[in-house]
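Written below as structure tokens is the structure these notes are about.
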Amino acid sequence: MLYKGDTLYLDWLEDGIAELVFDAPGSVNKLDTATVASLGEAIGVLEQQSDLKGLLLRSNKAAFIVGADITEFLSLFLVPEEQLSQWLHFANSVFNRLEDLPVPTIAAVNGYALGGGCECVLATDYRLATPDLRIGLPETKLGIMPGFGGSVRMPRMLGADSALEIIAAGKDVGADQALKIGLVDGVVKAEKLVEGAKAVLRQAINGDLDWKAKRQPKLEPLKLSKIEATMSFTIAKGMVAQTAGKHYPAPITAVKTIEAAARFGREEALNLENKSFVPLAHTNEARALVGIFLNDQYVKGKAKKLTKDVETPKQAAVLGAGIMGGGIAYQSAWKGVPVVMKDINDKSLTLGMTEAAKLLNKQLERGKIDGLKLAGVISTIHPTLDYAGFDRVDIVVEAVVENPKVKKAVLAETEQKVRQDTVLASNTSTIPISELANALERPENFCGMHFFNPVHRMPLVEIIRGEKSSDETIAKVVAWASKMGKTPIVVNDCPGFFVNRVLFPYFAGFSQLLRDGADFRKIDKVMEKQFGWPMGPAYLLDVVGIDTAHHAQAVMAAGFPQRMQKDYRDAIDALFDANRFGQKNGLGFWRYKEDSKGKPKKEEDAAVEDLLAEVSQPKRDFSEEEIIARMMIPMVNEVVRCLEEGIIATPAEADMALVYGLGFPPFHGGAFRWLDTLGSAKYLDMAQQYQHLGPLYEVPEGLRNKARHNEPYYPPVEPARPVGDLKTA
């Protein structure tokens, strides 16, 4: 054994060939600060070996290196800029020394090689991969950019266009694509990976492969003519501006850095990467996006822990076909759980099956499946007008009309047709689960399961625990949601649960602004362009359905009369009374016509102004700051109340529910991350300016206490150890 660290070891393999093996405790390898230091020490040992002829890098895990240790990021990002820059210089010196070894090097890459893992293998001369490879640089999705030389080596290896596509989008690619663009040199079966890598090394050692020529382009300026450079970088900047926008500085910074570094050799190019990385790491956007990643891991880990003792349902059923029922049936069948889809009429069943078939055909068109797979999946969805097969189902989700009487009747009838241990769930969006449970003989086997539309795209499923829902019931429903590829978050019961409970105060803020003379178009523009929502409130209401919102608004007002009962007729009332239900009937805040792809396209409609004039004061201008404050304060206050009342368990789960269920702008990180970034005292000052607008603007006492003591909702993060302590090699 030449060297042994906590996460890697170095040993002789054969006749002058050494192997450096990543083998961290636990299930995966991460390129954390300690591993970077160990790698430096191991390379130091290699540099002393006079009989070294070649080096093979590999992993003892199912994946090569999944990336940097993101749990370290928030503390690293608090390190002063000079110290962070110093540590990056140290880390890059390690990879440079790996790249500069006087012998050929190869990485035998299996599974994931992401972020720092990808940057590590870019420093070797050759890369051989297994068919399950996923390799790429996802850093821009975390609000940063590659910091271990990825933005320098990848463009010089692949050419600017392919590298920009991966780096700016934070993409990873599979084995076939990696081979095609030159990111790996070969793909072999897993059992032949090490032997194949040794064979390549022997060819390089014997002079059959010119490893020095292979290495050289990574050390030099990027080989692009002036015209090629102008075209590549201009197109890339245009695409990034269009897709990422101003709220996500990392992608455009990465493109500009690669452009600026193109004319330099490795050392100067790495210095430019360093200078760009450090300021990005200190942005609120990076902290928010890293926070989302960590919250996502927390939520998924919690679901895994919750379901460890239950069996995932093997047969499901959906009550109520149509678009929603068809979407749920498709998602279940697509992920391998056969489903019975029941309705009371053929027309709805046809609609549900058509929806499922349409979604499968899209997968076929994209090349994700072939005709055989399509036929196989669709055959596991069984449409029925009766309860045939319900005696075999493990779980039933009801997705009928949002009417408590209808839902109770359907659930009570279904309970008589299923086994004693079958779980029932309701896909209600607002009706309290404990109320629906009153119709059942086995309320302990019942809970809420709130999907979001469109089901196949929206990652969140709210799992609602009723007063009598058992832990086993919740665990089984969480297991099914996870199997369907969704992110389940368990909440306690109340009108609207969590997501809709906090959404309707936001809509109330919108209604009050319109009442006071604001223009709905300006509100939408501000909330989209400035705050960053994917849709402004007017457009969102049109998509959700004015009739749906009108009904839900009444349910919420009955549930929370003190805050949500209004004493005036609002824009939603006016549009509803005029039979303007949004996109579903082509008339809402806008008029809708189908474009060439059959998608609804909004157009101005003068009739809306007349309708809104009846429920509004004369038009006046509002500043962007006031619009944002008046829209967000009611929502954030309600989010805080939900935490204080135990409706949602943690700030992390609340923020993920907002991001995954409502599209809360990820660069803000969610309501609690936004609050912490803004500061609770500053938020309180802002909210107090608008408390005259009513109870929705009154800040909860718990948040007032936070403001008094300047306490954040997320645990404070300590800066990483001084760089001198980090740098141990």
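Numbers here mean position along the shown chain, with the first residue as 1.
Glycine too: its Cβ is placed from the backbone N, Cα and C atoms.
Original residues only.
In Swiss-Prot, a published mutagenesis experiment is listed as GLY116 to Phe, annotated Absence of both enoyl-CoA hydratase and 3-hydroxyacyl-CoA epimerase activities. Delta(3)-cis-Delta(2)-trans-enoyl-CoA isomerase is only slightly affected. Within the same chain, the residues at least 6 positions away from GLY116 (mutagenesis position) whose Cβ sits under 8 Å from its Cβ are LYS30, LEU31, ILE65, GLY67, ALA68, PHE148, listed in sequence order.
Residues annotated as substrate binding site in Swiss-Prot: ASP296, ASN500, TYR660. Listed in sequence order, THR487, MET656 are the same-chain residues six or more apart from ASP296 (substrate binding site) with CB atoms under 8 A from its CB.
In the three-state DSSP classification, GLY322 (mutagenesis position) falls within a helix. Swiss-Prot gives this note for the published mutagenesis GLY322 to Ala: 10-fold increase in KM for NADH.
If you look up Swiss-Prot, you'll see MET324, ASP343, VAL400, VAL401, GLU402, LYS407, SER429, ASN453 marked as NAD(+) binding site. Over all protein chains present, the Cβ of ASN453 (NAD(+) binding site) has 15 other Cβ atoms lying within 10 Å. ASN453 (NAD(+) binding site) carries neither a helix nor a strand DSSP state and counts as coil.
Long-range Cβ neighbours of HIS450 (mutagenesis position) (same chain, at least 6 residues apart, Cβ-Cβ under 8 Å): ASN427, THR428, SER429, VAL461, GLU462, ILE463, ILE464, PHE497, VAL499. Under mutagenesis, Swiss-Prot gives HIS450 to Ala or Gln with this note: Almost complete loss of 3-hydroxyacyl-CoA dehydrogenase activity.
Marked as active site, for 3-hydroxyacyl-CoA dehydrogenase activity by Swiss-Prot: HIS450.
Distance between Cα atoms for ASN453 (NAD(+) binding site) and TYR660 (substrate binding site): 12 Å, as a whole number. The most crowded of the binding-site residues listed here (MET324, VAL400, VAL401) is VAL400, judged by how many other CB atoms sit within 10 Å of its own CB.
Ranking the recorded positions GLY322, ASN500, TYR660 by Cα distance from VAL400 (NAD(+) binding site) puts GLY322 first.
Only GLY322, from the recorded positions GLY322, ASN500, TYR660, place their Cα within 10 Å of the Cα belonging to ASP343 (NAD(+) binding site). With the fewest other C-beta atoms within 10 Å around its C-beta, GLU402 stands out among the binding-site residues ASP343, GLU402. All chains included, 20 other C-beta atoms sit within 10 angstroms of the C-beta of GLY322 (mutagenesis position). Of all the recorded positions in the record (GLY322, ASN500, TYR660), the one with the smallest CA separation from VAL401 (NAD(+) binding site) is GLY322.
Taking Cα separation as the measure, ASN500 (substrate binding site) is nearest to GLU402 of the binding-site residues MET324, GLU402, LYS407.
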